[in-house]
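Q: Looking at Swiss-Prot, you'll find the natural variant Ile16 to Val noted as follows: In strain: Isolate CIN0360R and Isolate CIN0360V. For the natural variant Ala219 to Thr, the note given in Swiss-Prot is In strain: Isolate CIN6514V. While the structure shown retains the original residue, Swiss-Prot records the natural variant Gly222 to Ala with this note: In strain: Isolate CIN0309R, Isolate CIN0318R, Isolate CIN0327M, Isolate CIN0327R, Isolate CIN0331M, Isolate CIN0360R and Isolate CIN0360V. Here Swiss-Prot notes a natural variant, Arg264 to Lys, with the remark: In strain: Isolate CIN0309R, Isolate CIN0318R, Isolate CIN0327M, Isolate CIN0327R, Isolate CIN0331M, Isolate CIN0360R and Isolate CIN0360V.
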Amino acid sequence: MTSSVTISVVLLISFITPLYSYLSIAFPENTKLDWKPVTKNTRYCPMGGEWFLEPGLQEESFLSSTPIGATPSKSDGFLCHAAKWVTTCDFRWYGPKYITHSIHNIKPTRSDCDTALASYKSGTLVSLGFPPESCGYASVTDSEFLVIMITPHHVGVDDYRGHWVDPLFVGGECDQSYCDTIHNSSVWIPADQTKKNICGQSFTPLTVTVAYDKTKEIAAGGIVFKSKYHSHMEGARTCRLSYCGRNGIKFPNGEWVSLDVKTRIQEKHLLPLFKECPAGTEVRSTLQSDGAQVLTSEIQRILDYSLCQNTWDKVERKEPLSPLDLSYLASKSPGKGLAYTVINGTLSFAHTRYVRMWIDGPVLKEPKGKRESPSGISSDIWTQWFKYGDMEIGPNGLLKTAGGYKFPWHLIGMGIVDNELHELSEANPLDHPQLPHAQSIADDSEEIFFGDTGVSKNPVELVTGWFTSWKESLAAGVVLILVVVLIYGVLRCFPVLCTTCRKPKWKKGVERSDSFEMRIFKPNNMRARV
């Protein structure tokens, strides 16, 4: 069934292709991107798709310029984590030892992070783990190691102000070389410590088209601006602002383009038509802005925004996503934005810059397109693919199938639907321990304990634990019996030893005359009596 539908779709496309020989799309400028898992609570929706100006409007173009930033769309850096790893020995007076391990989060110092970062770059940074226990009798002793860990972490860049932007930063942005995060035990350090002058950034040439009603008097409220980076910018919400010594205007989305004071429309100077921007106005980028902040009141953009939010609702409910759902999350106009894909069942995103490209149709035999203009040279627009069921998937739902390379959003726009566009796949956000709550500080007061890893707590069990095998127990029994017999023998022999030690005594009433020596002195009659 699927193959027959695919064949019919390809046949249908073959008839439609001549009518759409130059299909204009907004697509990532690089053929490969650096993908990261989408974390929970992410609901970024880009600015709506490009508007088509009314046929009755007169269009004129003028050469302008826009800052592209002194840094790329993302900046390399490192997260520095600090914790105290503690081994506690509770040595009781009656014998047992209680050994516990715990981890305590602490705020790293600048010197600790610099030292650890130098070791990390040289490949000598190691985690010592828990220290060995140090036990003192009848006391509680702590042994601790200060463990500093370094992990690479890329952040976005606000091209205009030179600020780093990331959900981990407090408030979502940072302009220092040592940035606090929502986790008190972690700080972010940029890989390049050099401070850049904002006005030292490059300004790229840009052709801006201005549309107006030629039947009415030219005023700011009746002007619409358009460029390859700006889809539909209303003059009514545009103001005049000097930036780095250049005259220019700031669009409603916060982006700035130069506008020469000599530029005219129907012999009327364009720059004075706009009012001055309020004092303290900053030039901003909308890359990290929330979808609700860039949503305008025009009905053409409400649909895109609703479809995008509906897709995030599916992600939140952990429902499977189709390639068409992914296309709703992507930017529809040139400029900085985010691209989405599915990698091993995980919804992933990447920072990118969308550029205008022209393709032969919504279904291609090869992933090739023309840049700069419809008359340009065709080149590969994408080379990075991931497994997606029986097919492969690229950015924003772009499918690599047996029937060709399909762009779901553009196929639906032409009323072409097939089963492959609705192929479902698990695409859940990653449960990362660092959830992006940029407006609050994460609670790092919790301490991690690994429980009692010491010896027995019972003195009786402690004694019986001395004998770990039956041989030792038998030997102990024999020794005990011998000791008892020895003690009994000593007690029995003690009276005998005491008797032999006594001295002889003379009997009372025995005269010494009975001795042999005295008999010779006795008379005979006395001897006879004796």
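Just so you know, glycine gets a Cβ as well, placed from its N, Cα and C.
Every position carries its original residue.
Thinking about packing and proximity, how do these listed features fit into the structure?
A: With a 10 A radius on its CB, Ala219 (variant position) counts 14 other CB atoms from all the protein chains.
The Cβ of Gly222 (variant position) has Tyr212, Asp213, Lys216, Gly235 as same-chain neighbours under 8 Å, each 6 or more residues away in sequence.
Arg264 (variant position) falls within a strand segment according to DSSP. The Cβ of Arg264 (variant position) has 14 neighbouring Cβ atoms from other residues within 10 Å, across all protein chains displayed.
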Q: In whole Å, how far is Ala219 (variant position) from Arg264 (variant position) when you measure between their Cα atoms?
A: 12
